[in-house]
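*Asks:* Okay, these came from Swiss-Prot:
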type	residues	note
BINDING	ASP223, ASN225, ASP227, GLU234	Ca(2+) 2 binding site
DOMAIN	67-123	domain 'EF-hand 1'
DOMAIN	162-197	domain 'EF-hand 3'
DOMAIN	210-245	domain 'EF-hand 4'
MUTAGEN	GLU186 to Gln	Abolishes calcium-binding
MUTAGEN	GLU234 to Gln	Abolishes calcium-binding
VARIANT	ASN14 to Ser	In strain: 129/Ola, BALB/c and FVB/NJ
Amino acid sequence: MQRTKEAVKASDGNLLGDPGRIPLSKRESIKWQRPRFTRQALMRCCLIKWILSSAAPQGSDSSDSELELSTVRHQPEGLDQLQAQTKFTKKELQSLYRGFKNECPTGLVDEDTFKLIYSQFFPQGDATTYAHFLFNAFDADGNGAIHFEDFVVGLSILLRGTVHEKLKWAFNLYDINKDGCITKEEMLAIMKSIYDMMGRHTYPILREDAPLEHVERFFQKMDRNQDGVVTIDEFLETCQKDENIMNSMQLFENVI
């Protein structure tokens with residue numbers, strides 16, 4: 001039964017409430033399902049917390065409604081266009097932008113700022129390396145800065161995207177050098193960075209070789225032709241057929 005509880009917790013990413021409240025008769029049959037993203041779930045996201053903590057009180061500021069700010073160096077796209085590109089409502093986009101411009105008046109987030117955000121939310125470990133990888137995943141055009149558009153499009157996929165969209169985004173995160181495939185070295189670097197960020201005071205205590213074991217299991221399932229790399233097709237096909245992998249993918253939502 002302990003294994004079942006852990007599986008439920010992994011599958012919902014702590015977004016569906018306390019698994020202990022699920023009737024015993026139903027726990028064994030629980031399958032992975034798309035999380036229901038409630039307000040509480042959104043508030044568990046580090047980047048959402050960072051932005052909303054800086055958001056000014058709601059008001060009639062017309063600059064928010066049109067996503068305009070004369071002092072910024074980078075002007076974001078219009079509200080209607082961003083709403084069409086994402087799955088956020090106008091009010092959600094306004095709140096996100098309000099916090100974004102308060103924290104980043106230039107309209108851009110650089111990598112040092114991004115690392116600082118994660119160091120604040122994960123003080124028990126070293127979030128520097130993971131923040132670096134995540135920054136590169138959000139920085140869609142690779143120019144060394146995250147625009148508001150990059151920010152909300154990425155969050156929209158992670159929080160409200162389809163399974164296919166989330167998996168493609170995760171593949172891009174793992175594919176560090178962006179050559180279209182994932183190597184064991186790339187996967188190991190990502191896994192080590194996550195373990196480093198979570199710190200040594202996790203429960204249960206993780207062995208030092210845990211990241212390597214995770215990678216080896218990953219490649220045994222993913223690398224269908226045994227050529228030492230995982231392609232996007234192998235990644236998508238295997239993930240969507242393997243419940244355990246899909247469960248583990250949901251854990252990303254706790255460290256975004």
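Cβ from N, Cα, C; glycine included.
Nope, none of those substitutions made it into this model, it's the original residues.
Because the structure is a prediction, the values reported are computed rather than measured.
Structural setting of the listed features?
*Replies:* ASP227 (Ca(2+) 2 binding site) falls within neither a helix nor a strand when secondary structure is assigned with DSSP, and so counts as coil.
Same-chain residues lying 6+ beyond the ends of the domain 'EF-hand 3' (162-197) with a Cβ under 8 Å from its Cβ atoms: 34, 118, 122, 125-127, 129-134, 136-137, 154, 206, 210-212, 214-215, 218-219, 222, 228-232, 235-236, 239-240, 246, 249, 252, 255.
Long-range neighbours of the domain 'EF-hand 4' (210-245) within the same chain, counting only residues 6 or more positions beyond its ends whose Cβ lies under 8 Å from a Cβ of the stretch, are 31-32, 163-164, 167-168, 171, 180-184, 187-188, 191-192, 194-195.
For GLU186 (mutagenesis position), the Cβ neighbour count at a 10 Å cut-off comes to 20, with all displayed protein chains included. When secondary structure is read from DSSP and collapsed to three states, GLU186 (mutagenesis position) falls in the helix class.
The DSSP secondary structure for GLU234 (mutagenesis position) is helix.
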*Asks:* Can you check which residues sit near ASP227 (Ca(2+) 2 binding site), meaning Cβ under 8 Å from its Cβ, same chain, 6 or more apart in sequence, and list them in order?
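*Replies:* For ASP227 (Ca(2+) 2 binding site), no residue qualifies.
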*Asks:* Can you list the residues of the same chain, besides ASP223, ASN225, ASP227, GLU234, whose Cβ falls within 8 Å of the Ca(2+) 2 site's Cβ centroid?
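*Replies:* Close Cβ neighbours, site residues excluded: MET222, ARG224, GLN226, GLY228, VAL229, VAL230, THR231.
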*Asks:* Are there any residues in the same chain, six or more apart in sequence, whose C-beta is under 8 angstroms from the C-beta of ASN225 (Ca(2+) 2 binding site), and if so which?
*Replies:* GLU234
*Asks:* With DSSP, how much of the domain 'EF-hand 3' (162-197) is helix, how much strand and how much coil, in residues?
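*Replies:* For the domain 'EF-hand 3' (162-197), the helix, strand and coil counts are 26 helix, 3 strand, 7 coil.
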*Asks:* For the domain 'EF-hand 1' (67-123), give the DSSP counts of helix residues, strand residues and coil residues.
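*Replies:* Taking each residue of the domain 'EF-hand 1' (67-123) in turn, the totals are 32 helix, 3 strand, 22 coil.
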*Asks:* Work out how many Å separate GLU186 (mutagenesis position) and ASP223 (Ca(2+) 2 binding site) at their Cα atoms, rounded off.
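*Replies:* Per the Cα atoms, GLU186 (mutagenesis position) and ASP223 (Ca(2+) 2 binding site) stand 14 Å apart.
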